[in-house]
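The active site, proton acceptor annotation in Swiss-Prot covers D468 and rests on sequence analysis. Under the heading ATP binding site, Swiss-Prot lists L350, G351, K352, G353, G354, F355, G356, E357, V358, K372, citing sequence analysis as support. Taken from Swiss-Prot, the feature domain 'Protein kinase' applies to 344-616. Here the residue is the original one, but Swiss-Prot notes a mutagenesis experiment at this spot, D147 to N: In dorn1-6; impaired increase of cytoplasmic calcium concentration in response to extracellular ATP. In Swiss-Prot, a mutagenesis experiment is listed as A306 to T, annotated with the note In dorn1-7; impaired increase of cytoplasmic calcium concentration in response to extracellular ATP. Among the mutagenesis experiments that Swiss-Prot reports, R467 to Q is described with the note: In dorn1-9; impaired increase of cytoplasmic calcium concentration in response to extracellular ATP. Per Swiss-Prot, mutagenesis D486 to N is noted as: In dorn1-5; impaired increase of cytoplasmic calcium concentration in response to extracellular ATP. According to Swiss-Prot, the experimentally introduced change D525 to N is described as follows: In dorn1-2; loss of kinase activity. Impaired increase of cytoplasmic calcium concentration in response to extracellular ATP. Here the residue is the original one, while Swiss-Prot reports the published mutagenesis D572 to N with the comment In dorn1-1; loss of kinase activity. Impaired increase of cytoplasmic calcium concentration in response to extracellular ATP.
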Amino acid sequence: MARWLLQILIISSLHLSSVSSQQETSFVYESFLDRQNLYLDKSAIVLPSGLLQLTNASEHQMGHAFHKKPIEFSSSGPLSFSTHFVCALVPKPGFEGGHGIVFVLSPSMDFTHAESTRYLGIFNASTNGSSSYHVLAVELDTIWNPDFKDIDHNHVGIDVNSPISVAIASASYYSDMKGSNESINLLSGNPIQVWVDYEGTLLNVSVAPLEVQKPTRPLLSHPINLTELFPNRSSLFAGFSAATGTAISDQYILWWSFSIDRGSLQRLDISKLPEVPHPRAPHKKVSTLIILLPVCLAILVLAVLAGLYFRRRRKYSEVSETWEKEFDAHRFSYRSLFKATKGFSKDEFLGKGGFGEVYRGNLPQGREIAVKRVSHNGDEGVKQFVAEVVSMRCLKHRNLVPLFGYCRRKRELLLVSEYMPNGSLDEHLFDDQKPVLSWSQRLVVVKGIASALWYLHTGADQVVLHRDVKASNIMLDAEFHGRLGDFGMARFHEHGGNAATTAAVGTVGYMAPELITMGASTGTDVYAFGVFMLEVTCGRRPVEPQLQVEKRHMIKWVCECWKKDSLLDATDPRLGGKFVAEEVEMVMKLGLLCSNIVPESRPTMEQVVLYLNKNLPLPDFSPYTLGIGTFAPVLVDASSLVVSSASWSLSGPSMSSSSPNHSPYAWQSTDQPWGQTIDTKNSLHIVAEPEKPSPAVKMVTLPAEDPQSNHSSISSQRVQPVKREKRRLHQILVAFPWINKQYFKLGLPKHIVHVSLFFFLQLARL
């Protein structure tokens with residue numbers, strides 16, 4: 001039994017000896033080269049000079065260094081300790097310093113959960129102020145953080161479980177000689193002494209420059225019960241932490257002494273301290289090169305700036321003449337449009353039309369705009385164009401795209417209008433990626449565009465001819481209401497006058513046959529609107545060459561469906577049959593009526609609006625009426641004259657009365673081969689397209705000037721076209737333009753006049 005008790009005593013004494021060897025009451029680091037008792041973490045390293053570097057000049061770092069052995073505090077008496085260390089905070093040139101250095105007393109050396117920057121490498125947002133987090137820290141902080149109640153960017157504080165200091169003061173020391181506190185710049189890069197003393201329940205903190213003795217008055221003195229803060233006082237670790245953020249610096253510990261007895265701290269020997277490294281700018285030698293280099297650089301910079309200035313000036317250059325001053329209120333600067341469209345970038349590109357590219361833009365006032373860039377080769381007609389653009393700006397109608405103004409550069413015009421968020425109508429008709437418009441939406445668009453054209457023809461101060469009515473020029477606003485836009489070809493003339501233009505411009509399929517000989521008129525707009533109505537209803541383009549012959553031309557195809565009493569078969573299949581049949585038939589018939597090749601048989605836009613709103617019944621006509629369902633394409637390059645090979649006969653009203661047509665005119669044609677082509681410079685195109693095979697002799701019924709007069713029937717065999725007669729016909733039309741302009745005095749449509757002249761030439765040849 002005694003032997004067994006002796007063994008227990010021996011083992012216990014060995015265990016106590018082991019614990020005593022692992023715990024210490026004091027230590028000193030005159031150099032940190034002996035790393036046996038050091039615990040280093042994160043960016044903390046020991047330099048060859050013996051300096052302990054906690055952080056280097058890198059962003060968002062933190063470093064920890066602890067004495068590896070726990071401190072042996074008394075388990076019964078009051079807790080006390082003293083520590084004295086020398087540190088240096090060296091900022092990187094041109095940067096603010098890091099977040100500072102902290103002396104730490106903690107039951108653990110593990111701070112992997114901590115955050116850098118303002119949390120100093122020992123705290124984080126979740127542990128901030130937690131009573132279960134047992135940490136005492138003395139901070140030398142060089143960043144002002146109002147969230148943590150910092151007083152400035154150069155202070156010393158006492159932290160308990162939180163980065164919010166329980167005691168804080170600007171870095172300074174008490175001078176007995178001056179009897180006042182002298183400030184210290186923590187980021188001076190010079191070594192600074194720090195003393196931390198705790199006895200009883202009072203914690204004192206002092207700082208001073210390296211050459212100054214410990215001040216007689218501490219900088220901070222605050223009561224703290226460390227017995228409550230550290231219930232397990234037998235296992236506490238002392239060390240340092242440092243952190244950086246976007247503010248960076250090198251943070252060093254040069255020397256460190258610690259003891260649980262205040263009087264047993266080892267004295268500092270300044271002569272043995274390692275030198276603190278300071279980053280310095282490279283030494284510059286004064287030489288001729290150094291003197292000339294700034295001069296050369298200055299000249300180069302001036303040259304570059306001058307080049308950029310002239311390039312920028314040329315980039316935003318505009319053309320402005322004296323006559324444009326009256327239009328200044330409607331003119332945009334190119335600079336503002338360039339910035340609004342982000343330099344006409346691809347991201348703002350909306351599309352490309354026949355007259356230019358369109359871009360989306362945002363003005364500084366928040367207004368969205370569409371900018372069309374139109375090229376022109378000279379100044380001829382520009383003044384008239386600008387004047388008409390400004391006049392268009394005065395047009396006010398809910399179904400017109402508002403035109404805000406213009407900008408003019410060399411060989412370029414820019415038209416500024418309101419941006420329509422839902423794009424153009426043709427995208428919703430032909431693009432499967434776009435949502436399908438219902439019939440009710442399409443009818444609203446048709447009615448709106450009809451109202452807009454009526455306004456342009458009769459409601460404005462001058463008659464406005466749009467000259468390019470088609471689905472791609474119809475824009476849809478946020479509510480999918482139709483807005484007529486793209487006035488790039490519009491022309492003005494006084495009410496009761498004629499449009500001062502003879503140029504045949506427009507889009508193939510929408511151009512009235514008389515456009516090339518008579519020029520633009522309200523009737524040519526009506527024709528294009530008729531094609532547009534059929535386009536919206538049928539969901540197809542006016543001419544689609546890839547289809548079968550009978551379906552190739554929309555106008556003819558719709559008329560053929562009407563002849564077969566199957567008009568609804570021509571409707572857009574994407575509607576899925578969801579429409580009002582009466583409305584669809586009315587719109588289709590009205591489209592055929594408006595696209596009649598006989599101009600006098602077309603309604604006015606005022607009548608069209610009344611028809612669409614059911615305020616006026618449609619006139620009595622059929623698919624066999626003269627000019628209904630006949631497609632007469634117009635070739636606008638005027639390089640040849642084309643007439644179909646056919647024979648014609650003239651008769652009086654007695655023949656027309658037996659015809660199913662209710663119009664006094666009947667024009668039948670054949671699907672015979674097209675007439676031969678003769679090349680003549682600046683000649684006009686007259687194209688007659690046959691409808692279906694028939695005998696060589698066909699008939700044209702003309703109105704009689706006198707109901708009592710008798711007209712003999714003139715018949716002939718098929719006569720082949722002859723180049724000479726075509727040339728003569730062209731020469732007659734060019735030499736006697738009054739035939740086109742005064743044809744109405746003869747009571748005959750101009751097409752009949754042209755065909756009659758041709759056949760009279762043929763008969764004369766025979």
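Don't overthink the numbers, they just go from 1 along the chain as shown.
Every residue, even glycine, has its Cβ placed from backbone N, Cα and C.
What you see is the original sequence, not a version with the noted changes.
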Expressed to the nearest Å, what is the distance separating G356 (ATP binding site) and D486 (mutagenesis position) at their Cα atoms?
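Rounded to a whole number, the Cα-Cα distance is 10 Å.
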Need this for a regression test: recorded positions L350, K352, V358, D525, D572, filtered to those with Cα within 10 Å of the residue listed as 'active site, proton acceptor'. What's left?
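If one measures from the Cα of the residue listed as 'active site, proton acceptor', the recorded positions that come within 10 Å are D525.
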Whole-number Å only: compute the distance from the Cα of V358 (ATP binding site) to the Cα of D525 (mutagenesis position).
24
Looking only at Cβ atoms, how many others are within 10 Å of the one on G356 (ATP binding site)?
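Total other Cβ atoms inside 10 Å, all chains included: 18.
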Which of the mutagenesis positions D147, A306, D486, D525, D572 has its Cα closest in space to the Cα of K352 (ATP binding site)?
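Considering only the listed mutagenesis positions, the nearest one is D486.
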Just name the most isolated of the recorded positions K352, R467, going by other Cβ atoms within 10 Å of its Cβ.
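Comparing Cβ neighbour counts within 10 Å for the recorded positions K352, R467 gives K352.
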Of the mutagenesis positions A306, R467, D486, which one has its Cα closest to the Cα of D525 (mutagenesis position)?
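Sorting the mutagenesis positions by distance from D525 (mutagenesis position), the top entry is R467.
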Identify which of the mutagenesis positions D147, D525, D572 has its Cβ surrounded by the largest number of other Cβ atoms within 10 Å, counting every protein chain shown.
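Result for the most crowded candidate: D525.
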Which of the recorded positions D147, A306, L350, D486, D572 has its Cα nearest to the Cα of R467 (mutagenesis position)?
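Considering only the listed recorded positions, the nearest one is D486.
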Which of the mutagenesis positions D147, A306, D486 has its Cα closest in space to the Cα of L350 (ATP binding site)?
D486
